[in-house]
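What Swiss-Prot records for this protein:
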MUTAGEN   THR416 to Ile  Increases the C23:C24 hydroxylation ratio from 0.01 to 0.19
MUTAGEN   THR416 to Met  Increases the C23:C24 hydroxylation ratio from 0.01 to 0.08
MUTAGEN   THR416 to Val  Increases the C23:C24 hydroxylation ratio from 0.01 to 0.16
MUTAGEN   THR416 to Phe  Increases the C23:C24 hydroxylation ratio from 0.01 to 0.12
BINDING   CYS462  heme binding site
MUTAGEN   ILE500 to Thr or Leu  Increases the C23:C24 hydroxylation ratio from 0.01 to 0.16
MUTAGEN   ILE500 to Ala  Increases the C23:C24 hydroxylation ratio from 0.01 to 0.15
MUTAGEN   ILE500 to Val  Increases the C23:C24 hydroxylation ratio from 0.01 to 0.13
Amino acid sequence: MSCPIDKRRTLIAFLRRLRDLGQPPRSVTSKASASRAPKEVPLCPLMTDGETRNVTSLPGPTNWPLLGSLLEIFWKGGLKKQHDTLAEYHKKYGQIFRMKLGSFDSVHLGSPSLLEALYRTESAHPQRLEIKPWKAYRDHRNEAYGLMILEGQEWQRVRSAFQKKLMKPVEIMKLDKKINEVLADFLERMDELCDERGRIPDLYSELNKWSFESICLVLYEKRFGLLQKETEEEALTFITAIKTMMSTFGKMMVTPVELHKRLNTKVWQAHTLAWDTIFKSVKPCIDNRLQRYSQQPGADFLCDIYQQDHLSKKELYAAVTELQLAAVETTANSLMWILYNLSRNPQAQRRLLQEVQSVLPDNQTPRAEDLRNMPYLKACLKESMRLTPSVPFTTRTLDKPTVLGEYALPKGTVLTLNTQVLGSSEDNFEDSHKFRPERWLQKEKKINPFAHLPFGIGKRMCIGRRLAELQLHLALCWIIQKYDIVATDNEPVEMLHLGILVPSRELPIAFRPR
């Protein structure tokens, strides 16, 4: 363990280095001198005359030595409000700008045309941003990498094993009975939890329990009883660990994770303990499921992946862990926000109810095939994900020199794709601040597909997309059939970035039985 004296010496050395670097450079503007792109750099569809500028010419906020733009970010509300700051920067600097946050340097994209250009030049194995805190933990504990941090052919091999089950609609549709089983219990729990005004204390936590039970039944054929009065403490600990991990890794993305590890900071300790808890929960579930495998091809979701695709136990642990934590947090978050949006838009809610009742008379249980006849329900989810996304941005790391807009970007450049900025732009969506699901059903006015990317883009799109959509669509059917979702106040609710976007306060919604 590092002694306090060593920690102080390291900190003093860091501050002296910062002082010695002198004054920060002036903010870069788009008027910087241009340079011609190297011949080997492919021009994207936006280029016409071949004239490009290099990456140092990109506009952006002031870049202080070592700190980058962290001081300005903190002044504007900190990392919790960085999504709002990024939207402000796009208005100020344009569709593409460069920003450095501590040790994290990236180029930000905020237009559909730039994202389309990136997609058209995508390689066979596109790279994501290196999530250094996750890698540091896996190396520290000798665990394998999952799909979020694997790269190259190893990423493709593991992804191929999972996408056979997760990306084929016919395979996902088979899971509706399991999802409905959990939803039936969840609706009963909602009845129990609603107070005399129809409010549910800590609704987000209850939605986490629902999403946890759903993904565990799909993966392990196991229920944890979180929707019952007597719940397993282990499952609650898992959910808490996910939230801790999500809230701590961002801090180590903008400051050197090696420094946190060396100094054994509280952030590193909390992050490591959270991952320990997550793996401790997942491993026994996987082991027990594999031991009970029936040996019948196609009979078991998890075991088929393991047996047919020759993954190692460590690879399975890592991939399933990442899949489960993403499913628990983002699916619950998406359902929470659409319930909020429907509560504030009763006209849209009435139209949704009419559609559901026309397809499912007498409160029938929804099935996957029923969703084909519910375009407005799907439009409601799309609109909610546009207006209040779970994740405000995704990333790429260029694996070759590429030209985007008027800038030649070298290999290794980290790109931040600001998908929330796309969804909130009037250039892409008329009345972008309004919840209007019907915009997705207009035949005469098509929406640019690169203006709405809630699950990412290209080959590294979220592998759990179809499963998440099925869970959310079925959940909406169940809830809208039984409850009128009402707003208990009309005060604005801010979004805070804690790994994903969460409300700044308890959501003011209530559920009144129909």
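Residue positions begin at 1 at the first shown residue.
Glycine is no exception: its Cβ is also placed from the backbone N, Cα and C atoms.
If you look for the noted substitutions, you won't find them, since the model keeps the original residues.
Predicted, not measured: the structure shown is a model, and the values here were computed from it.
All features noted in Swiss-Prot, drawn onto the structure.
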residue : record               : Cβ within 10 Å
THR416  : mutagenesis position : 21
CYS462  : heme binding site    : 19
ILE500  : mutagenesis position : 20
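Here the CA atom of ILE500 (mutagenesis position) lies 15 Å from the CA atom of the residue listed as 'heme binding site'. With respect to their backbone Cα atoms, THR416 (mutagenesis position) and ILE500 (mutagenesis position) stand 15 Å from each other. Annotation note: THR416 (mutagenesis position) sits in a strand segment as assigned by DSSP.
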